[in-house]
Amino acid sequence: MEDDSLYLRGEWQFNHFSKLTSSRPDAAFAEIQRTSLPEKSPLSCETRVDLCDDLAPVARQLAPREKLPLSSRRPAAVGAGLQNMGNTCYVNASLQCLTYTPPLANYMLSREHSQTCHRHKGCMLCTMQAHITRALHNPGHVIQPSQALAAGFHRGKQEDAHEFLMFTVDAMKKACLPGHKQVDHHSKDTTLIHQIFGGYWRSQIKCLHCHGISDTFDPYLDIALDIQAAQSVQQALEQLVKPEELNGENAYHCGVCLQRAPASKTLTLHTSAKVLILVLKRFSDVTGNKIAKNVQYPECLDMQPYMSQPNTGPLVYVLYAVLVHAGWSCHNGHYFSYVKAQEGQWYKMDDAEVTASSITSVLSQQAYVLFYIQKSEWERHSESVSRGREPRALGAEDTDRRATQGELKRDHPCLQAPELDEHLVERATQESTLDHWKFLQEQNKTKPEFNVRKVEGTLPPDVLVIHQSKYKCGMKNHHPEQQSSLLNLSSSTPTHQESMNTGTLASLRGRARRSKGKNKHSKRALLVCQ
């Protein structure tokens with residue numbers, strides 16, 4: 001009865017899963033018996049699941065759920081490309097996937113953490129906030145990631161992108177604990193990062209002799225999938241949650257009947273993450289060789305069949321980022337990523353190059369890491385963008401617009417004049433790609449004007465301006481005397497002042513002809529001195 005009372009009070013024990021790169025619980029899990037009730041106990045399995053929804057009592061809630069940003073602060077359009085500093089493609093690809101993670105980006109753009117953080121230099125959250133803000137607010141540009149992002153990880157050679165990804169996520173999680181170093185493991189799992197990326201595994205062992213049940217819960221930040229025998233992500237997930245028989249040498253030592261007996265072990269997801277990171281195990285742990293096979297993955301993924309409660313309705317996730325490795329080994333090759341901007345358009349992020357893509361191209365890659373977000377979360381962020389972004393400080397929008405326009409002018413001297421209308425700048429920065437933005441500029445640029453009649457008032461009285469017909473053949477056929485007169489006049493020697501005026505007008509006429517070379521209806525001007 002002692003076990004029963006512990007169970008009813010919800011006092012469960014957990015094993016802290018410290019190695020983030022290996023997310024599947026296995027035999028290394030300590031088997032913690034939370035109950036010794038047989039199968040026919042009044043407390044059924046379903047009842048036990050409902051009772052432990054909160055998993056464990058939390059001494060301190062480090063990031064209350066209500067503090068998560070509820071609406072989007074992200075610009076609708078795609079942001080900046082990232083400069084490769086030398087074998088840093090794995091850094092760039094990982095950072096782009098994190099930058100376009102809606103809950104994380106919204107929190108970073110709210111600047112909530114930096115306003116209360118007292119150790120900005122060594123804080124990964126502050127460093128990521130600065131990076132994400134720069135990347136999203138500089139569309140069409142290429143920025144250089146801060147060296148602090150890979151400090152302690154990058155050693156001048158290419159590393160594994162997934163390892164760097166989880167190194168960054170773990171560092172952000174630790175940055176949530178500067179003033180809470182003495183908190184228990186359960187409270188550490190209430191950080192903002194765990195609320196975004198984290199969930200709990202449930203490893204259940206059922207004794208086939210006495211029907212006693214032992215449950216182990218462990219937190220996760222990503223899920224590793226074995227693809228050796230899987231042709232799709234769904235097949236890999238099915239293999240992950242497939243019951244395993246424990247018998248013979250692997251028989252289970254039951255804590256209820258105190259015997260070694262056959263048992264059934266089942267691994268399921270007990271709580272779901274807002275953002276799901278699925279890692280396809282493409283590289284051998286020994287040789288590093290790559291499993292270069294196509295594994296299908298869907299745009300929408302229902303995770304409900306793999307949960308502890310499989311019959312509670314669909315739990316749909318939508319794809320928003322894909323990290324790809326091109327090459328034959330984890331020691332070489334190239335990393336790039338595909339991300340879905342807030343506007344819904346897919347983009348290929350290949351270091352400094354940012355190009356529009358399609359969902360067909362995205363789903364045809366040999367993916368290494370897949371990023372999914374709960375459909376309800378994505379729709380909520382998308383709806384907030386369609387309604388308009390949150391109010392900002394007075395004048396902040398105009399300041400950002402002028403800054404963006406000034407940067408574009410410095411980078412592109414040909415765009416220095418004239419300035420665009422405000423509504424065109426707004427549309428370009430929020431809804432258009434860089435190419436579309438340049439197209440709009442060219443369409444709305446004021447064309448150079450040259451009207452010879454405006455010059456006539458400045459000419460000396462002894463200079464005559466004659467407008468030749470655009471139909472040369474007409475003058476030649478019907479007015480030969482005018483053609484001859486023009487030739488004679490043009491061959492005469494002008495005075496010094498006339499020569500200066502003639503040269504000036506000829507130069508102006510040349511520029512006008514070049515600027516209007518595509519206008520078939522423009523008239524030619526011929527200067528004749530009397």
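Every residue, even glycine, has its Cβ placed from backbone N, Cα and C.
Annotation source Swiss-Prot lists domain 'USP' at 80-375.
Spatially close to Cys89 (mutagenesis position) yet at least six residues away along the chain are Gln158, His334, Tyr335, Phe336, Asp351, judged by Cβ distances under 8 angstroms. When secondary structure is read from DSSP and collapsed to three states, Cys89 (mutagenesis position) falls in the helix class. Quoted from Swiss-Prot, the note on mutagenesis experiment Cys89 to Ser is: Abolishes enzymatic activity. Loss of the pro-apoptotic function.
The active site, nucleophile feature in Swiss-Prot is assigned to Cys89.
When secondary structure is read from DSSP and collapsed to three states, His334 (active site, proton acceptor) falls in the strand class. Residues or ranges marked as active site, proton acceptor by Swiss-Prot: His334.
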Whole-number mean of pLDDT values that fall within the domain 'USP' (80-375): 92
